[in-house]
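Look at Swiss-Prot and you will find GLU67, ASP83, ILE85 tagged as Mg(2+) 1 binding site, backed by similarity to another entry. If you look up Swiss-Prot, you'll see GLU67, ILE85, ASP86, GLY87, THR88, ARG185, ASP213 marked as substrate binding site, on the strength of similarity to another entry. Taken from Swiss-Prot, the feature Mg(2+) 2 binding site applies to ASP83, ASP86, ASP213, supported by similarity to another entry. According to Swiss-Prot, the mutagenesis experiment ASP86 to Asn carries the following note: Causes a probable loss of enzymatic activity.
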Amino acid sequence: MSHDDLMLALALADRADELTRVRFGALDLRIDTKPDLTPVTDADRAVESDVRQTLGRDRPGDGVLGEEFGGSTTFTGRQWIVDPIDGTKNFVRGVPVWASLIALLEDGVPSVGVVSAPALQRRWWAARGRGAFASVDGARPHRLSVSSVAELHSASLSFSSLSGWARPGLRERFIGLTDTVWRVRAYGDFLSYCLVAEGAVDIAAEPQVSVWDLAALDIVVREAGGRLTSLDGVAGPHGGSAVATNGLLHDEVLTRLNAG
């Protein structure tokens, strides 16, 4: 990973913002249904195609894995991970909580991540060993740091929906966790994890996620001083589920979600 990789990721996000802004709320937005019954729009495809074209020119030796057009899942060497619009359901309904997620993995470990949410006028990014940062409406970036909350009864928790927690026993444990913490909100998708990195939320959890949902978020959370694992406690974005915390609460959250 070099400084140029971060600059490239930020430039890719700039272009993604241009493409998504003009399609958000467009009356002629094309919406299709994928085999997994989730929506995909012409904006999703346009962003991922543009990212792939740029990487093919500027990083021809790097791999690319994206939500819409796939790619290798061996996770060796240098590989860019792209979720062109995280929060497509929000996008199609006119809800401004959506973002383009772009990450660089080196041998499966995120080294650069950018989360860009133009409808919120916010962006978060991080590079390995260089910290995590955010900017609001293009203002001067500020460095991110997770909270120092050390007790669950004082903690704020965010998630996306209850439907994924339906596995027998898991929903009960999750609801038990929500009953224990101080505050629960469903900020959802990328925003839960970015708020953990900002120190505004202490816990984010999702039972079903893909690597493109997490790769950029993983390094943003970690570089802000937090911790991100699967529900099984495996570090990184590959576990198919996610728990992100300020680090101080992590082990207790995992214990509660895996009890029984």
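Easy rule for this one: first residue shown is 1, then count along the chain.
Placed from the backbone N, Cα and C atoms, the Cβ positions cover glycine too.
Original residues fill every noted site, and no substitution is shown.
Shown on the structure are the features that Swiss-Prot records.
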residue	record	DSSP class
GLU67	Mg(2+) 1 binding site	coil
ASP83	Mg(2+) 1 binding site	strand
THR88	substrate binding site	helix
ARG185	substrate binding site	strand
ASP213	substrate binding site	helix
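Put simply, ASP86 is the one of the recorded positions GLU67, ASP83, ILE85, ASP86 whose Cα lies nearest to the Cα of ARG185 (substrate binding site).
As a whole number, the greatest separation of Cα atoms within the substrate-binding residue list GLU67, ILE85, ASP86, GLY87, THR88, ARG185, ASP213 is 27 Å. The candidate set comprises the recorded positions GLU67, ASP83, ASP86, ASP213. Of these, ASP83 has the most other Cβ atoms within 10 Å.
Residue density at GLY87 (substrate binding site): 23 other Cβ atoms are found within 10 A of its Cβ, drawing on all protein chains shown. Around ILE85 (Mg(2+) 1 binding site), the C-beta neighbours below 8 angstroms that are at least 6 residues distant in the chain are THR20, THR41, ALA43, ASP44, VAL47, PHE91, TRP98, ALA99, SER100.
Highest Cβ count within 10 Å among the binding-site residues THR88, ARG185: THR88. With respect to their backbone Cα atoms, ASP83 (Mg(2+) 1 binding site) and ASP213 (substrate binding site) stand 7 Å from each other. When the binding-site residues GLY87, THR88, ASP213 are screened for a C-alpha within 10 angstroms of the C-alpha of GLU67 (Mg(2+) 1 binding site), the residues that qualify, in sequence order, are ASP213.
Residues GLU67, ASP83, ILE85 make up the record's Mg(2+) 1 site, and a Cβ search at 8 Å around their centroid adds ASP44, VAL47, GLU48, GLY66, GLU68, VAL82, PRO84, ASP86, THR88, SER100, LEU101, TRP212, ASP213 from the same chain. Those residues of the chain, other than ASP83, ASP86, ASP213, with a C-beta within 8 angstroms of the mean position of the Mg(2+) 2 site C-beta atoms are GLU67, ILE85, GLY87, ALA99, LEU101, ASP189, PHE190, VAL209, SER210, TRP212, LEU214, ALA216.
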